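J.: Structure provided below as structure tokens; questions to follow.
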Amino acid sequence: MNDSPIISVVLPFLIKDNDDKSLNYQGINNLIISIDSIIEQTFKEWELILVDDGSNNEILEQLLSKRYSTDNRIKFIINKENKGIVKSLNDAILNHCSPTSKYIARMDSDDISHPTRLQSQLKYLQSNETIDILGCPIKMFNNNKLIEILNNNNNNNNINNNVKELINIINNEESFKFIQHPDKDILMWSMFFNCCIVHPSVIFKRSIFTIEHCYEENNQFPFIEDYLFWLKSLIMKGLNISNIQSSTPLLYLRKHNNSISFKNIEKQKDSTANASCYYLNILFKRFNIDSEIIQNSSLSMKEIIQFFQLSPSSLSKINNISIELFEFAFKYLELIEKSCTKQQPNYSNSIKDAANEKMGELVSLCLSNYPNNQKSSLLWEKWLSRNPTSQLLSLLSNLNVKSSTTIINNNINNNNNNNNNNNNNNNNNNNNNNNNNNNNNSILNFISGINSNKINTPKSNNNKFKENGIRIICFSKDRAFQLKEYLRTFFKYLKNDDNGNDKFEIIVDVLFTYSNEKFKNSYQLVIESFPQVNFIKEENFTDQLINLVQKTNKLEYVMFSVDDILYYNEFNLKEYCLSLNSEPLALGFYMKLNKNITYCHTCNQDITIPLNSNTISRTENNFKYLKWNRNDNDCKKDWNYPWDLCSTIYRCNDIDSIINGIVKYYGIRNGINHPNRFEFNGNRPIIQKQIYQNKPYCLCLSDHYSPMSVVTINRVQDVYDNPIYDQTLSLDDLDQLLYSNKSLNDEKYKENSLSLNFKSVHIGELFIS
């Protein structure tokens, strides 16, 4: 029994009988799965408040009572009459939460929470104390498709009540959509176009929810009680809202035709546009922003907002968009940007980047529709004057327009010359690429996937001007101890066999960030211990990453790393790069893999070494490596994860092309603004065979052991709560190890590796010395 819960999970439900008066077994089963997903949380200090909002079903009540009555963490509230979602939520939160509860988490009756959802969200809130409301990544799954998969497995009854098995199936189904909404930097900006925080994924501070600030029933804005609460929290209360940025979904959202949101989708869209206009007008008045240009137009604010609510693919299919709509939409974006910047000045740079991206999409479509119109060219000039990033310029240079192409390319080249006077070679390459890409699709086509069969592998800059060597880029957040161990063992086991005649340069960079002053001080200790390393405080991940990889990198190869990697066997980066150089059809050299990797911890299942793998011996010094084709059917999980940040070596020109591919498909803001997203979005277009099918091969060591492992003693984004995590440490625990002068016992890890005890890339054993 938990008498002092920290989190109150509120789950309202209404389950009616089927149309033929039979019991709604599907609805009941979905509810049970939803409840069980909370019971199976790794974080245990919770209470679950179940609100039956007028089901009036004795069989249902008896079933739930029999199944859950012995769990004192679960409370039942039964409304004999249907009160509606707003009154049910307000009553549960204001009147039925335990006094000790500090946070409120939402849950819906047909969704599934990942086992680490509450733990991950609480950890984030405790590390980011200024955040008041927090969402998380979700994966949206179609209920009919899931039932079809279960039926095909011939074990429907066994799986349908098993939370982890269901999550496993949903994660492995590529047709189910992963959704990652923006973080605090641009959440307000994004909120005016569409609701970008998923209600059942939310956890918020209990202290912000009062009689004066709660969910509202508003006839002016029906069916969007959550969206209204977010807007009111942001604009009227000045609260901070964010979403966890991770490639791991923490909530699985079920979509089916019987859901309230599905039945009222058009009304919700209309209410969303009305509410957006209402709160934007509040901001315009608050900051004396002159919106007369919009008010005097033939288009209403609502019409322009509804224009922005359409997806890029939908917009690209509309042939009769007037040039005036493009003009007013651009001006409206300027007003929204100005109001958001006034409301949240700390995020002004991120808001500007997001505005540039949306304006870029608008200008792209305008030029495609009106290639010979002077107003289109003026819009382009206006957007260009905002100094958008070179990546956005590069995308828009690929517009499929006629007479505007020369204007665009000239302006891009002029802008590049003005901003990058020292990069003449790069500008010349860009000019050539721009001239060769006039027939490519626009940014909107890349984003929406239209005509994907016409999308070619992105062109990359030639590596012939790069110098012989490798740049190591390690990412770290709040884990100074693990970063110290990464660097200590990296230099301990790095073999340097330069003979002076064939210099191989190695540069090590660390891009790090921290959430509080304590961790900042810890990083300072690490910085002082490794003067040979370039430490860079993360301020803008996207810009800094591109600067390291593309703008300032002079070396031929790049290896990405994360701070929880530990090296324990000797390794030779030069040999690995030479092996990659000898295999032009290979994408990367994967230091984490070896012939003993036969288990994938993230999906909790055994995997096999690719049957087509061959041991290759280089003639120079008989160095041996393993080579396999990742496109073969038996290449699963770790053996088909081409874009990887765990000590994988890539050619610099391939990295350029993959980054360009990420931006084309997912946008610069959403594509590469975080290490997890950078890795996840890099894999999606490769695995889905949209890019890089001309390099299907992968390389690794031919031995049965690797020089390193990912030591997950403090996990960040893992999918499954496997037994290897029994000794998981908190960030504070790790920091204490740093100040106690402790180290990971790399000799012990080496001993286990040579004994072939490590069958997974990720290991959870904790050996301290």
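Numbering starts at 1 and runs along the chain as it is shown here.
Including glycine, each Cβ sits where the backbone N, Cα and C put it.
The shown structure was predicted, so the numbers you read here are calculated from the model rather than taken from an experiment.
Grabbed the feature section from Swiss-Prot, which reads as follows:
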- Asp53 to Asn: Loss of Gal-transferase activity (MUTAGEN)
- Asp226 to Asn: Loss of Gal-transferase activity (MUTAGEN)
- Asp497 to Asn: Slight decrease in Gal-transferase activity (MUTAGEN)
- Asp509 to Asn: 39-60% decrease in both Gal- and Fuc-transferase activities (MUTAGEN)
- Asp654 to Asn: Loss of Fuc-transferase activity and 80% decrease in Gal-transferase activity (MUTAGEN)
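Set these features in their place in the structure for me.
T.: For Asp53 (mutagenesis position), the same-chain residues that are 6 or more apart in sequence and have a Cβ closer than 8 Å to its Cβ are Pro12, Phe13, Leu14, Asn79, Asn82, Lys83, Gly84, Ile85, Ser88.
Asp226 (mutagenesis position) carries a helical DSSP state (H, G or I). Neighbours of Asp226 (mutagenesis position), defined as other CB atoms within 10 A of its CB across all chains, total 19.
In the three-state DSSP assignment, the secondary structure recorded for Asp509 (mutagenesis position) is strand. Remark: Asp509 (mutagenesis position) has Arg471, Ile472, Ile473, Cys474, Val533, Asn534, Phe535, Ile536, Leu548 as non-local neighbours, by Cβ distance under 8 Å and separation of at least 6 in sequence.
Every protein chain considered, the tally of other Cβ atoms within 10 Å of the Cβ of Asp654 (mutagenesis position) stands at 20. When secondary structure is read from DSSP and collapsed to three states, Asp654 (mutagenesis position) falls in the helix class.
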J.: Any idea what the Cα distance is from Asp654 (mutagenesis position) over to Asp226 (mutagenesis position), rounded to a whole Å?
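T.: The Cα atom of Asp654 (mutagenesis position) is 43 Å away from the Cα atom of Asp226 (mutagenesis position).
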